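J.: Shown below is the structure under consideration.
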Amino acid sequence: MKEFYISIETVGNNIVERYIDENGKERTREVEYLPTMFRHCKEESKYKDIYGKNCAPQKFPSMKDARDWMKRMEDIGLEALGMNDFKLAYISDTYGSEIVYDRKFVRVANCDIEVTGDKFPDPMKAEYEIDAITHYDSIDDRFYVFDLLNSMYGSVSKWDAKLAAKLDCEGGDEVPQEILDRVIYMPFDNERDMLMEYINLWEQKRPAIFTGWNIEGFDVPYIMNRVKMILGERSMKRFSPIGRVKSKLIQNMYGSKEIYSIDGVSILDYLDLYKKFAFTNLPSFSLESVAQHETKKGKLPYDGPINKLRETNHQRYISYNIIDVESVQAIDKIRGFIDLVLSMSYYAKMPFSGVMSPIKTWDAIIFNSLKGEHKVIPQQGSHVKQSFPGAFVFEPKPIARRYIMSFDLTSLYPSIIRQVNISPETIRGQFKVHPIHEYIAGTAPKPSDEYSCSPNGWMYDKHQEGIIPKEIAKVFFQRKDWKKKMFAEEMNAEAIKKIIMKGAGSCSTKPEVERYVKFSDDFLNELSNYTESVLNSLIEECEKAATLANTNQLNRKILINSLYGALGNIHFRYYDLRNATAITIFGQVGIQWIARKINEYLNKVCGTNDEDFIAAGDTDSVYVCVDKVIEKVGLDRFKEQNDLVEFMNQFGKKKMEPMIDVAYRELCDYMNNREHLMHMDREAISCPPLGSKGVGGFWKAKKRYALNVYDMEDKRFAEPHLKIMGMETQQSSTPKAVQEALEESIRRILQEGEESVQEYYKNFEKEYRQLDYKVIAEVKTANDIAKYDDKGWPGFKCPFHIRGVLTYRRAVSGLGVAPILDGNKVMVLPLREGNPFGDKCIAWPSGTELPKEIRSDVLSWIDHSTLFQKSFVKPLAGMCESAGMDYEEKASLDFLFG
């Protein structure tokens, strides 16, 4: 095994590195780092900048000397080239071309603390005792539980692991035994001893990564401030292997908060990781909501406010603390974000926390790539922020579309960068620009026979591959590999579902399965011998593997797309507005070019004139309505649903895709590009079930549509998949029950027709008043509470949900419940006139129960009619109008005319 780093810090002129040695042991070394920078020179040199100019290395005796030299160069107007982030330079110098790491040696700690107080504990003040800490260690695979038995709020008895294992009805907490077997429980009589022992644990088992849910915003600052208050600043600094713990106040739209860094340890808040890498929009990002969504298990339930739980049920309090930590572990097992951070960090050769910034990530990737070629990176420049054009989105008609095929360009912006060869050093000048519609129509003159061009007017070298295209290609192929793995697992899951539908067998021994490989026909035939239980467990394994692969491919997609964004970001070393504009304008022309070509082709096939077959389209895809094609061949030729879907599939593969490829090759030749990389493949096949009254698909507006998809990228579904975009079902503000009801309504619109929708509407209207209040409440984000707070009452132009927040504050005053802060998600219910709360609505923290002291009053005054009309009827009416149907049966006068 080779050495690999787990932490890099600068201390004066030295680098302090924590690393894993060849025997898997953690070591620390302090190195006097001698950086090398570069300047332009006239003499011939093996070192060149990205433009081919000669560069001379400048080796410095210390990092301070290097920084002083850079400042002097700036003062006289000369460029100081090379990597000025000496942590990145050190990693590159020390570890060379590729870092091979072993995840099992990287110590990851996952922590959650509990604090009991009269009011919600402020981490900046840390005025209440920490009375419980659960700290999970990945190398030990143990939960270290620190329990304060005697506090200012009274004494409690020890937590009992045997009782924790029992069922709730037996007075237990239903904590799984496999978790309890890994708990090391440590009770303490006073907080001072508990905190000292916790610091000792840190020093003995110091994490490389410290994570947990919202630890950056709460747990870390509370622990640091509390330790500083009780044990002193020297004790607080013991958390850092180099004795350096720093804090800073940051201002955001919600006010100020204190953020701590523990040098030598990477603090990665799992809430931040989830928000950045999950691409999942939820009504609440509380741990309970996310855990329920990801693992189908919530937090442990308890009665009353959390600040009373320790004294009323200390046993549940500690079990609750343990399960909170386990919930984060369970989410990571599914999502794999810690592994993602490690793989991206070691690929880029940068500290773990850098992956949160795509600009830092790409700076490191490009630096290391160029270094291997003796190329020197440019100095970070200073630029004025300017806007540039975005993508083109087609304006769809708000109507139903029965037969739809979508076609999608593979990684559009990265492909444009590679096709045109867009990079700072490949720019070769300008050509005379014609109006964009002339390039779309192909009537403008060919810009150049020598250089690769973009319709924004800039020309690029065709022969030497640019640094930006070269690096983006590497990550592109990584993403392609992960997407292939994801696709294999998804196809396997669908294949097993079809086996279950045909009837399972009797074998109950689970077979060995090779991950990320598509099952062979022989293996699928063999699977028909297994029981439904075994097959369902295999489906679950396939879906988990697909989720992990999806995380990896999605985040590589975001990384390669972020390079386009970085090119237009003034803080990026390779910022160039000409390049950012070249990408977007080429994209605008490219998508409208193919829309023109598709219309020309289908008008010819169908024998029509000027028919617009493009139902919709956006940055990198078009949705083609093939109703006329189906009309031409005749719907009666299809005996089964799969016959129709397969016809559309073959038409897409054998007719449309080749035509599209030829069209994009024409564009490549027209722009004289380096290579043809605009590859557009068939994505979705959407249609109603054969013989049904469903509409198949409909659009409401740009990027707002619903499709009944039978095949997605050659993955044939056992049951049609609803592809819903931009509708209220996707919005986190829509109540959970209404989301589900709207989704079912959409399914009926697409698959069954008007009568079915009307029947469902009548039934749901009756059920609505009986639903739990939490699933019908709207979800909003509470911002600018203080702005609209007029002595506890709503001020001028106060938003509806902020009125609810103020109502809640008045109602719970003195109850000791957690306050609603700016930025918190809240659930909102309208109230009927005459209610005891004195306003139109009430709002409380999302994902929680209303306090029992006010719950019954709120429930008896809910304005169900207003809420039903606003949250369900209004969006449903818009959908039905677009689909050409009514959600309610309308009275008719037809009977008068016989």
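Heads up, the Cβ atoms here are built off N, Cα and C, so glycines get one too.
Modelled residues match the original; the substitutions are not represented.
Source: prediction; values computed, not measured.
Record note (Swiss-Prot) on the mutagenesis of Asp112 to Ala: Almost complete loss of exonuclease activity. Decreased replication fidelity. Sequence annotations record features per position, and here Swiss-Prot assigns Mg(2+) 1 binding site to Asp112, Glu114, Asp324 based on experimental evidence. Here the residue is the original one, but Swiss-Prot notes a mutagenesis experiment at this spot, Glu114 to Ala: Almost complete loss of exonuclease activity. Decreased replication fidelity. Under the heading of mutagenesis, Swiss-Prot lists Asp219 to Ala and annotates it as follows: Almost complete loss of exonuclease activity. Decreased replication fidelity. Under the heading Mg(2+) 3 binding site, Swiss-Prot lists Asp408, Asp620, citing sequence analysis as support. Annotated Mg(2+) 4 binding site per Swiss-Prot: Asp408, Leu409, Asp620, in sequence order, evidence recorded as sequence analysis. As annotated by Swiss-Prot, substrate binding site applies to Ser411, Leu412, Tyr413, Arg479, Lys557.
Walk me through where these features lie, including what they touch and how far apart they are.
T.: Listed in sequence order, Ile133, Thr134, Gly212, Trp213, Ile215, Asp219, Asn321, Asp324, Val325, Val328 are the same-chain residues at least 6 apart in sequence whose CB falls under 8 Å from the CB of Asp112 (mutagenesis position).
Under DSSP, Asp112 (mutagenesis position) is assigned to a strand (E or B) in the three-state scheme.
Contacts of Glu114 (mutagenesis position) defined by a Cβ separation under 8 A and a same-chain sequence distance of 6+ are given as Ile130, Asp131, Ala132, Ile133, Ile306, Arg310, Tyr317, Tyr320, Asn321, in order along the sequence.
Within 10 Å of the C-beta of Asp219 (mutagenesis position) we count 24 further C-beta atoms, all protein chains included.
Sequence-distant contacts of Asp620 (Mg(2+) 3 binding site), defined as residues of its own chain at least six apart whose C-beta falls under 8 angstroms from its C-beta, comprise Asp408, Leu409, Leu412, Gly587, Ile591.
In the three-state DSSP scheme, Asp620 (Mg(2+) 3 binding site) is classed as coil.
If you draw a 10 Å sphere around the CB of Arg479 (substrate binding site), it holds 22 other CB atoms from the protein chains shown. Arg479 (substrate binding site) falls within a helical segment according to DSSP.
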J.: Relative to the Cβ position of Leu412 (substrate binding site), how many further Cβ atoms are located within 10 Å?
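T.: Within a 10 Å radius of the Cβ of Leu412 (substrate binding site) lie 24 other Cβ atoms.
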J.: Among the binding-site residues listed here, Asp324, Asp408, whose Cβ has the fewest other Cβ atoms inside 10 Å?
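T.: If we count Cβ atoms within 10 Å for the binding-site residues Asp324, Asp408, the smallest count is at Asp408.
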J.: According to DSSP, does Ser411 (substrate binding site) fall in a helix, a strand, or coil?
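T.: In three-state terms, Ser411 (substrate binding site) counts as coil.
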J.: Tell me, if you would, which residue among Leu409, Tyr413, Lys557 (binding-site residues) has the fewest other CB atoms within 10 Å in the structure shown?
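T.: Counting other Cβ atoms within 10 Å of each of the binding-site residues Leu409, Tyr413, Lys557 gives the minimum at Lys557.
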J.: Taking the Cβ of Ser411 (substrate binding site) as centre, how many other Cβ atoms lie within 10 Å?
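T.: I count 22 other Cβ atoms within 10 Å of it.
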J.: Hey, for the Mg(2+) 4 site built from Asp408, Leu409, Asp620, who else sits with CB inside 8 A of the CB center?
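T.: Other same-chain residues near the Mg(2+) 4 site: Phe407, Thr410, Leu412, Ile591, Thr619, Ser621, Met680.
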J.: From the centroid of the CB atoms of Asp112, Glu114, Asp324, the recorded Mg(2+) 1 site, which same-chain residues not already listed sit within 8 A by their CB, in sequence order?
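T.: Once Asp112, Glu114, Asp324 are set aside, the remaining close residues are Ile113, Ala132, Thr134, Tyr320, Asn321, Ile322, Val325.
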